[in-house]
Amino acid sequence: MASSSSMQMVHTSRSIAQIGFGVKSQLVSANRTTQSVCFGARSSGIALSSRLHYASPIKQFSGVYATTKHQRTACVKSMAAEEEEVIEPQAKVTNKVYFDVEIGGEVAGRIVMGLFGEVVPKTVENFRALCTGEKKYGYKGSSFHRIIKDFMIQGGDFTEGNGTGGISIYGAKFEDENFTLKHTGPGILSMANAGPNTNGSQFFICTVKTSWLDNKHVVFGQVIEGMKLVRTLESQETRAFDVPKKGCRIYACGELPLDA
C-alpha cells in the first residue's frame, strides 16, 4: 500500500516558542510539506495546528517538532461508571466502534467512539471499515504516534507509524466531506490532513475545545466511553516530535452494536 509523502499534523494552542511550529527560523530550516495539524515535523507527515500556529491549518507533517515532556499518569480502567467529560453529541450516533489500547505493552483499557454517519457518511464509513479491518488493512496494531497534553492524541498511520503514511478505503486520499460539525470539546474525533481534501486514515481525539480547527478538519464522531483512558494517553511522557516514550498501541479494534 502506498503511503503519504507528507506528514499530517494538528496545530495546538500553545505559544509558537513552546511548540516550535510557527517559528519562522524552524520553518525555514525545515522547509518541507506540512500536512494539516502542524507541530513541527520530520521528513513529512500529518500534524495538527496549535492556536499559536492559528494561521496554518492542521496538516500532514513536514515542519519542526517541539520537544515536550509530559508526566505519565497511572493507567485507569475506562469503566462506564467512571466516565467523565462526555459531552452532548452534536449529531445522531449511527455507528459505534472501539479501540482496545495497551501502553508500554500492558493493557490499558478501551475507548468507545460514536460516529455521525448522517452528517458525514463517507468519512464515517472510512473510519468504521478501518476499525473492522474488512478491507484487509486498518487500525489494528497501529499506534498513537503523536501526543500533546492539553490538545490531542493523534493516530491512524498504519503504513509508516510516524505520521507520514496511512491510506483511506477510497484510495490514498479523499475530499473534505463538510465542516458542519465542530471541535466543541474533549473527546471530539476528527480527521488529520495535509491541507484541503487530503484525508486518509490519520485521525485525532481532542482533549480540549479546539475551535481554531473548525472548517479545516472534518469532525465525524466523539468518544462516548473511555475518556479516562484518553486522559491517560494524553499524559504520557514524550520525547522529540511529541512521540510517546512508551508505545501506545491499538491491539484490537472493531464495531459494536448500537445498543451495546
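Glycine is treated like the rest: Cβ placed from N, Cα and C.
Positions annotated as domain 'PPIase cyclophilin-type' by Swiss-Prot, on the basis of sequence analysis: 98-255.
Where Swiss-Prot documents C131 to S as a mutagenesis experiment, the accompanying text is: Reduced PPIase activity, lower sensitivity to redox regulation; when associated with S-248. Neighbour list (C131 (mutagenesis position), Cβ cut-off 8 Å, at least 6 residues apart, same chain): V97, Y98, F99, G138, Y139, C253, G254, E255.
Under the DSSP three-state reduction, C206 (mutagenesis position) is assigned to strand. Taking all protein chains in view, 26 other C-beta atoms sit within 10 angstroms of the C-beta of C206 (mutagenesis position). What Swiss-Prot says about the mutagenesis result for C206 to S is this: Reduced PPIase activity, lower sensitivity to redox regulation; when associated with S-253.
According to Swiss-Prot, the mutagenesis experiment C248 to S carries this note: Reduced PPIase activity, lower sensitivity to redox regulation; when associated with S-131. Taking the Cβ of C248 (mutagenesis position) as reference, residues of its chain lying under 8 Å away and at least six apart in sequence are, in sequence order, V101, E102, I103, S143, F144, I147, I153, L233, Q236.
Taking all protein chains in view, 22 other C-beta atoms sit within 10 angstroms of the C-beta of C253 (mutagenesis position). Annotation of the mutagenesis experiment C253 to S in Swiss-Prot: Reduced PPIase activity, lower sensitivity to redox regulation; when associated with S-206.
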